[in-house]
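According to Swiss-Prot:
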MUTAGEN   Asp146 to Leu  Abolishes catalytic activity
ACT_SITE  Asp146  active site, nucleophile
MUTAGEN   Glu297 to Leu  Abolishes catalytic activity
ACT_SITE  Glu297  active site, nucleophile
MUTAGEN   His382 to Asp  Abolishes catalytic activity
ACT_SITE  His382  active site
Amino acid sequence: MYNPVDAVLTKIITNYGIDSFTLRYAICLLGSFPLNAILKRIPEKRIGLKCCFIISMSMFYLFGVLNLVSGFRTLFISTMFTYLISRFYRSKFMPHLNFMFVMGHLAINHIHAQFLNEQTQTTVDITSSQMVLAMKLTSFAWSYYDGSCTSESDFKDLTEHQKSRAVRGHPPLLKFLAYAFFYSTLLTGPSFDYADFDSWLNCEMFRDLPESKKPMRRHHPGERRQIPKNGKLALWKVVQGLAWMILSTLGMKHFPVKYVLDKDGFPTRSFIFRIHYLFLLGFIHRFKYYAAWTISEGSCILCGLGYNGYDSKTQKIRWDRVRNIDIWTVETAQNTREMLEAWNMNTNKWLKYSVYLRVTKKGKKPGFRSTLFTFLTSAFWHGTRPGYYLTFATGALYQTCGKIYRRNFRPIFLREDGVTPLPSKKIYDLVGIYAIKLAFGYMVQPFIILDLKPSLMVWGSVYFYVHIIVAFSFFLFRGPYAKQVTEFFKSKQPKEIFIRKQKKLEKDISASSPNLGGILKAKIEHEKGKTAEEEEMNLGIPPIELEKWDNAKEDWEDFCKDYKEWRNKNGLEIEEENLSKAFERFKQEFSNAASGSGERVRKMSFSGYSPKPISKKEE
């Protein structure tokens, strides 16, 4: 089928020698800015018109600019599955089944892209868009389940985050398609929750903004637009993104990846040169992500989706709702956790709220099961190439190693209160930043190269030095001499020295005054209770905490017990009945629409739908 837009772009690519992938993606990323200038001026109450505009522009991107008919089919299949199963399947397993289908569909396309799809200069892979969509669809299923399929008593037990993201009624099909195919984030993200999208679409998120901050309508005197002006900030994001894009192109030209694969050239250079060359490769490879995420964030800011509240004290507007990268923190982070929290931030949130906390049994803290599922989901979501798994597995070990060093070294450079830094902490911070950059430059090489043998060859060219350091650290702090090593570092920590002196003093007082000793004993017991840290997910790459993996057997026994209990309650038969009812509801709604007037068809597609809470029988 003839595509006039593709024909023009192909001619430009041929005549000027421009890279097809770069040109088409640049048009989609930068083209969203003039489109958003139009979108934000559509009257607030014309929700249907906004949705039609969003979907139309996405279709123009997919069919016209990218020439991805099969790509649209891929995205549409996942989107409609989530829409239909969440609308008709009333079961506590609905979010789980949706997650399995969406991630399974993504896995099939990852495998197809790796083994069967022949990439040419005129084709663009759709899996990156599907990765963004997978986050949207799986989080929507959980949000809808929380808001519409739980009883009032169960809703009260949800966390504040779950309550704030809960979707009370099933959205109209048009609005859901606009959410799934939002053109500004279609290709590179960031992902965002349906609750945020709906609040933006209805302009409810701007309710806290003073009227004086809302611009006047040019053609309607006396009326104000809900979305505040933000053109300068959006333009600044574009400038930053273009700068990162240029730096990425120049960097890859002067520091090519193929040089580290040169068996005759790269290994002959000094070890110091090699480890710093790997650092530069990792640094330059991040530029393209900085470019894409910064530009897409600017696009979301321009249309108003990036609005995150008004600060009445500073009288400034926050525009970081969909922020996906904190570049400064990534490049100056003093520890692994800090760096990972600032990288791909919305994916981190998705892993935490849609995987890590969801697989945790109610009433228990996250443990082995949560860590394992999050690790596998994070790696599998990226793809099936061996390089991803090498990077994630090494990263997990390195993050654990980093926590060990931070726990033992950092307190040495803090005063007795454990907070105020000593003058020498600046040296600790600089060494930490330098070590993290070198380590990440080493770890991300398989992520860049992707294939197994070349990745191992590059690591071998620097003698697997990060792996050796990690292994030695585990031996030192987890091996037979762990107690002595830990005790040595504690003896150098000002806070620990102060605590030991304090305890000795309290012990002496307790011996001389029994009554006062009882009070001091109660105080010590109280402080022990306060030191227990809340179980938190390590964003990005879950660490391999060996002591926490000891409860794997307990988790497995709990799972077997739950499954046996579910089976004894005829769980399989109940779910078969739920699926049958879902199909009957589906047929009933469409048969009613087909036999009714055009208004009934319109109502089916454009009105909300909210089922009753799931009954005990349906569970």
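Each residue, glycine too, has its Cβ placed from N, Cα and C.
Residues as originally present; substitutions not included.
Sequence features annotated in Swiss-Prot and their locations in the structure.
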residue : record               : contacts (Cβ under 8 Å, 6+ apart)
Asp146  : mutagenesis position : Phe155, Leu158, Gln162, Lys163, Arg165, Ala166, Val167
Glu297  : mutagenesis position : Pro190, Lys237, Gly306, Val322, Arg323, Asn324, Ile325
His382  : mutagenesis position : Met131, Tyr388, Phe392
- [ ] Provide the three-state secondary structure of Glu297 (mutagenesis position) computed with DSSP.
- [x] helix
Task: DSSP state at His382 (mutagenesis position), helix/strand/coil - done: helix
